Amino acid sequence: MMDLELPPPGLQSQQDMDLIDILWRQDIDLGVSREVFDFSQRQKDYELEKQKKLEKERQEQLQKEQEKAFFAQFQLDEETGEFLPIQPAQHIQTDTSGSASYSQVAHIPKQDALYFEDCMQLLAETFPFVDDHESLALDIPSHAESSVFTAPHQAQSLNSSLEAAMTDLSSIEQDMEQVWQELFSIPELQCLNTENKQLADTTAVPSPEATLTEMDSNYHFYSSISSLEKEVGNCGPHFLHGFEDSFSSILSTDDASQLTSLDSNPTLNTDFGDEFYSAFIAEPSDGGSMPSSAAISQSLSELLDGTIEGCDLSLCKAFNPKHAEGTMEFNDSDSGISLNTSPSRASPEHSVESSIYGDPPPGFSDSEMEELDSAPGSVKQNGPKAQPAHSPGDTVQPLSPAQGHSAPMRESQCENTTKKEVPVSPGHQKAPFTKDKHSSRLEAHLTRDELRAKALHIPFPVEKIINLPVDDFNEMMSKEQFNEAQLALIRDIRRRGKNKVAAQNCRKRKLENIVELEQDLGHLKDEREKLLREKGENDRNLHLLKRRLSTLYLEVFSMLRDEDGKPYSPSEYSLQQTRDGNVFLVPKSKKPDTKKN
């Protein structure tokens, strides 16, 4: 036997390589690739495809977020369907210095500052509407009235309770002052701090309305006046003096000194009383005794008998338009803070205004009333109503001796002011403010394109830019010289205007098509109803004809006789008519008979 030399197992011959290559090509031709048999290769391909898919999803998510952030800076124009950039809010600059300072404050960034609603919520949580100040103010007069009938040994306990109440009031005032300081530290309310200082510097004129509606609890004789008027009535002053003597005899010297020192204590909100009740409070004597009942009754009679005139009201800051010009905001809200808000209808200014000028008709709005106030004819119409004529029997008494000396001077000033102009309502300001408001109202009616064209000083109106034909528009543009911003704005206005006109025409055509389709549908409904009526009428006619035919059939059949003269039975025979009009009697179970009628 011949020994064949085999190649080493690690080496492959050229024939083997060719055979493997042929078999590989055959597998490829049959659609079988290497991945079918190689599991690791299939795993790699699967991982690669998975990574590509995740990367694609990540890119899509990023693109969606970018589109969302991009469209958040634009707003959709409902007329043209375009996305327009959102214009930032512009602060309107007015002529008054107060508004300039307020606009400067408004430009301060507010990331760390509190908002106005948060401040009001903090104020409401800290101090509720029914606070302890009112309850203490109600409790103190009751103790003061009951102290007349207490024994001397109880005066010390009463004095201690009053001192505790005063300490509570002082602590509440300190807390209120701290809260107001925190509110004034907010950038939004910086303008209110300066205005509050200006109001604190000016001396307030005593207002009869404030005196009649509000009493300070620290002044002892206010509550005693009302109680004495109710109980004593029209008794003489000697009874009151006797009452005071008996009261002073009850108390010991120590208690009386403590009580008089308590009444004449200068720390019990004397600024508040001196500011608002200086015309009605008698100056305390050097001895520190209580005011006499004669002075009290005299001041009360002067208060009740005195009449309120328009010139007296004009001296008050709330009714004088000159004082109202100094402040930009209306100090009218219940919380003491107001930012460019109109006065409420429940405020005292409106009540006095309605009593002096008369209530406006119910059909008028606020804007119409402002236009009437600014019109020159309104002064002549409202002039006679501003100063009501007094009857000859009326007696005008001055509120105080100092005011009594200056009464003729104030009357002449009041007449001069009524001849010149009627004071405007407390909430509204004079003619310059209304003019600015009127111009801002006119600017509010302008469109966005008109405002931009006005800002860039474009000499053509927006309607002309949009509606002119192409040749006329090019000729108009060639006559003027424009910069890049003006040209871009004019082209943008014309493009969007044409798009708007095209959209309007498209909507018009759609509406016309809808109306035409509605008309066609209405015609079809009418025709359908007409056909239904005709069908019903035809059915009724057919039913009538069938009934008449059956009646005629029975009549003819009853007239037929056989050879014996007997009538034919309807169950055995029937009548049939041919096309030529002949009628035959045909038996039902047999062939047609030859008898002819």
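Backbone N, Cα and C atoms are what each Cβ position is placed from, and that goes for glycine too.
Keep in mind the model shows the original residues, not the substituted ones.
If you look up Swiss-Prot, you'll see 489-552 marked as domain 'bZIP', on the strength of sequence analysis.
In the three-state DSSP scheme, LEU30 (mutagenesis position) is classed as coil. Per Swiss-Prot, mutagenesis LEU30 to Ala is noted as: Abolished ubiquitination and degradation by the BCR(KEAP1) complex in the cytoplasm; when associated with 19-A--A-23.
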Query: If you average pLDDT over the domain 'bZIP' (489-552), what do you get?
result: 94
- prompt: Among all the protein chains here, how many other CB atoms are within 10 A of the CB of LEU30 (mutagenesis position)?
  reply: 8
